[in-house]
Amino acid sequence: MGKENYELYSVELGTGPGGDMAAKMSKKKAGGGGGKKKEKLENMKKEMEMNDHQLSVSELEQKYQTSATKGLKASLAAELLLRDGPNALRPPRGTPEYVKFARQLAGGLQCLMWVAAAICLIAFAIQASEGDLTTDDNLYLALALIAVVVVTGCFGYYQEFKSTNIIASFKNLVPQQATVIRDGDKFQINADQLVVGDLVEMKGGDRVPADIRILSAQGCKVDNSSLTGESEPQTRSPECTHESPLETRNIAFFSTMCLEGTAQGLVVSTGDRTIIGRIASLASGVENEKTPIAIEIEHFVDIIAGLAILFGATFFVVAMCIGYTFLRAMVFFMAIVVAYVPEGLLATVTVCLSLTAKRLASKNCVVKNLEAVETLGSTSVICSDKTGTLTQNRMTVSHLWFDNHIHTADTTEDQSGQTFDQSSETWRALCRVLTLCNRAAFKSGQDAVPVPKRIVIGDASETALLKFSELTLGNAMGYRDRFPKVCEIPFNSTNKFQLSIHTLEDPRDPRHLLVMKGAPERVLERCSSILIKGQELPLDEQWREAFQTAYLSLGGLGERVLGFCQLYLNEKDYPPGYTFDVEAMNFPSSGLCFAGLVSMIDPPRATVPDAVLKCRTAGIRVIMVTGDHPITAKAIAASVGIISEGSETVEDIAARLRMPVDQVNKKDARACVINGMQLKDMDPSELVEALRTHPEMVFARTSPQQKLVIVESCQRLGAIVAVTGDGVNDSPALKKADIGVAMGIAGSDAAKNAADMILLDDNFASIVTGVEQGRLIFDNLKKSIAYTLTKNIPELTPYLIYITVSVPLPLGCITILFIELCTDIFPSVSLAYEKAESDIMHLRPRNPRRDRLVNEPLAAYSYFQIGAIQSFAGFADYFTAMAQEGWFPLLCVGLRPQWEDHHLQDLQDSYGQEWTFGQRLYQQYTCYTVFFISIEMCQIADVLIRKTRRLSAFQQGFFRNRILVIAIVFQVCIGCFLCYCPGMPNIFNFMPIRFQWWLVPMPFGLLIFVYDEIRKLGVRCCPGSWWDQELYY
């Protein structure tokens, strides 16, 4: 097979001259070469320089060999499908499963253990070839080491496999079916079978199945919020209205939603060649950043591996110098490595992260990458999208102006009730107008669904008005039926109003009712009177001024404002059955009566303000990054607390002081709103300076490329950046961030694929839960690692004493593996369940460069203080066991050569008793067991002191963490099983030991506990002192 050539292009959707959206392509990476690569580049450029929106219908037909009435020929469609491939976004090339598994088996510590296993196997093979089979220790040790690496590797791979496949359930981006016309026949096919030149039809409620050039449309509006971040519906029509394909109205984009109306058009781009496909390419061109916890563990593994090799090599040289054979010295080197490397550490870390991920999953946070759990805890900046993340992603009626008063509507997510007076006749008239002058309709069969959650066919504004009407009137659709519609003029950009005429519900009243809604200033200019408390009053200058004040007040809140008016048509001029002609306009469209204003906004989620406040308390900066209008963005930012009360922008200060903006000192403004045009003109250093100067930032009208720039600028300031979002336009920034958080319900597939974490309930507040859990797991991992490292010293010192003082070996390699992977792993993991010592959400985020997972105080305290005490306990028990069997300590010194002599069968102890080699081996295994039990008894004290780093263990409580209590009991039970289970001496070299040998290490365990309580007392009493700096880890 030849090497596959591939090229990757990123797309920048930026703002061009005059505020136009422009597309810019940059080549990111190329593989292969020669003429094919150049040709492919030229083809890509041609696709980027799309001019399909400017071509006439006949030119389109010629270009794509299709018909605007009959569509493609079926035979040609099959050829094009073969040439271009399916109409689907190609997923990024994944890592093969065998490579993922191999990585789990070949990390830094794993490589050391493979080498150690190989040395053991070689030693056993040489022993076997020489006929020396007195012990199979080397074979058992090799098999144990291999089993450790394979089992931990399988566990790690399983966790990664679960994480990477969790996204498989989210496949909502590409529509399942599309209506296509081929050879003049209309039928439905899978959307991925569409090709360029296909003639397709779509209606309200459908997703756009490809990039489509509109040929005909009736009231068609699309929702581009997942692409641009704008909540407002966008009209689609056959006319070319802009040079840029991104701004013109006659192109509908792949994966956007058709809200209402119908449209027919030709497919001009499919799959990866669509606009959304190019943004996905931009995301795939962004390299994943290493997570802080991954960097920490990598750093720690490097240190441990380096020290293990250093100690092993040192002892290897010493062993060679005192007369060991090369093979025995290598086995000794391997023993040092096994003793020094915490084999269970990676499994412990993985289990701790998995437990936290599971805990988060129960709170609707799904973690795709386990390491992202801790990263969220160290987050110092959250760059949040607005639409759908901070807001509900649905337009909602927020304010009404009638009877010369602004009334506030209920914008909560359940919209349980309205707070304004509904008894006014003006209110009834306004409600009638907004209900009748509305083309939106509920999908059938939703009577049992709460009104705010019902699916509506219609654009966002009309959907908001319909739901508002349903909540206030009751049955809005039934209300419409009582006022049959006679004629209608749909909203268009020229008139900027919508008008409809209805017959009245009272059969005795023969009049018609004309109702109109639209841009407030356009509606007002068609009115001559205004409805105040049910009475029509002349629309004089006083009322026009009142209207203007209300209009500016609502517009200043960043809300979309519509005006409403009505007119009863005289039955003499317009009798029942009169034929209204919308073309000739044979009815009045001026002299109307103004009923009021209604403003709408995509309101913030109820839980967001509290979540933002918690972030601020936790020292986390929340920055809004949206594609929406700056005024709307600023209003939402202020309502959720991103811009705090009393904070002003430069523009606000200038307005307050009545001075030019350029004369205001920017450092006086706490808040800042930057739009895409301004951002484009800023160089990186200016952006960094703006982020440093203004604590409260809002970015509006941003492109995907600009979101990337913002994330990179925050990272340049040393921040750990989390990015939240749900749209396709968020995916590049989600991938670039230290942690990307996507929305599970409203989120696009591209966003979910790029993210590290998915919020199943789309609730920004869930991020705060994630931050708290992330901080807690870092604290608990620190405690777990401190506990794990402590026993390395009592495991290492027996070999140090063995080779320097020449005593019989106190501890065997297999025994060490049982400590690492059997008895100690359960208490180590149980620390993941430990509750926080204090309110960790009142602390600043940790600095990844300064607050390391394993720092000098932790290593020094674990190794040289607690570890040293455990070593003394082990040797006290070892020498006690030897003395009680007749081997006094002084006799043990220098005894090693005779002790290990296979041929010496009459070695005398301190009482003159003679010991055969088999008896000595039995005693040596007894010493292994004694030293093992000593370490385990001291580790019980160690795990109790690790419950807290600053508070007293009595303050934290001994029994609050029930898992830890169970783990300690389990640890003791395993120790008893290994000591007293029949057959253990022959398999794993564990021997039954006397009861008093269990008691020898207990005073040392008590010393560890008391010593640590004194340390914690000093840390609490002397904050900032030498004691605190050196002994608080």
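Cβ from N, Cα, C; glycine included.
Summarising the annotation, Swiss-Prot assigns active site, 4-aspartylphosphate intermediate to Asp385. In the three-state DSSP scheme, Asp385 (active site, 4-aspartylphosphate intermediate) is classed as coil.
Marked as K(+) binding site by Swiss-Prot: Val338, Ala339, Val341, Glu343, Glu795, Glu820. Using a 10 Å Cβ-Cβ cutoff, Glu795 (K(+) binding site) registers 29 neighbours.
Look at Swiss-Prot and you will find Asp385, Thr387, Asp726, Asp730 tagged as Mg(2+) binding site, backed by similarity to another entry.
A mutagenesis experiment is reported in Swiss-Prot for this position, Lys791 to Ala, Glu, Arg or Ser, and the note states: Impaired transport activity. Listed in sequence order, Ile819, Glu820, Asp824, Gly867, Gln870, Ile935, Gln939, Asp942 are the same-chain residues six or more apart from Lys791 (mutagenesis position) with CB atoms under 8 A from its CB.
For the published mutagenesis Glu820 to Ala, Asp or Gln, Swiss-Prot gives the following note: Impaired transport activity. Other C-beta atoms found within 10 angstroms of the C-beta of Glu820 (mutagenesis position) number 25, with every protein chain shown included.
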(message) Measuring Cα to Cα, how many Å separate Glu343 (K(+) binding site) from Asp730 (Mg(2+) binding site)?
(response) 40
(request) Counting Cβ neighbours within 10 Å across all chains shown, tell me which of the recorded positions Glu343, Asp385, Asp726, Asp730 comes out on top. (result) Asp730
(request) Determine which residues of the same chain, besides Val338, Ala339, Val341, Glu343, Glu795, Glu820, have their CB within 8 A of the center of the CB atoms at the recorded K(+) site, and list them by sequence. (result) Val337, Tyr340, Pro342, Asn792, Cys813, Ile816, Leu817, Ile819
(message) Which secondary structure state does DSSP assign to Glu820 (mutagenesis position), in the simple three-class scheme?
(response) helix
(request) By Cβ count within 10 Å, point out the most packed of the binding-site residues listed: Val338, Ala339, Val341. (result) Val338
(message) Going by DSSP, is Glu795 (K(+) binding site) sitting in a helix, a strand, or coil?
(response) helix
(request) For Asp385 (active site, 4-aspartylphosphate intermediate) and Asp726 (Mg(2+) binding site), determine the Cα separation and express it in whole Å. (result) 8
(request) Mind giving me a neighbour count for Thr387 (Mg(2+) binding site)? Other Cβ atoms within 10 Å of its Cβ, every protein chain shown. (result) 28
(request) Name the secondary structure element type, per DSSP in three states, that contains Val341 (K(+) binding site). (result) coil
(message) Of the binding-site residues Val338, Val341, Glu795, which one has its Cα closest to the Cα of Asp726 (Mg(2+) binding site)?
(response) Val341
(request) Would you kindly give the Cα-Cα distance separating Asp730 (Mg(2+) binding site) and Val338 (K(+) binding site), rounded to the nearest Å? (result) 47
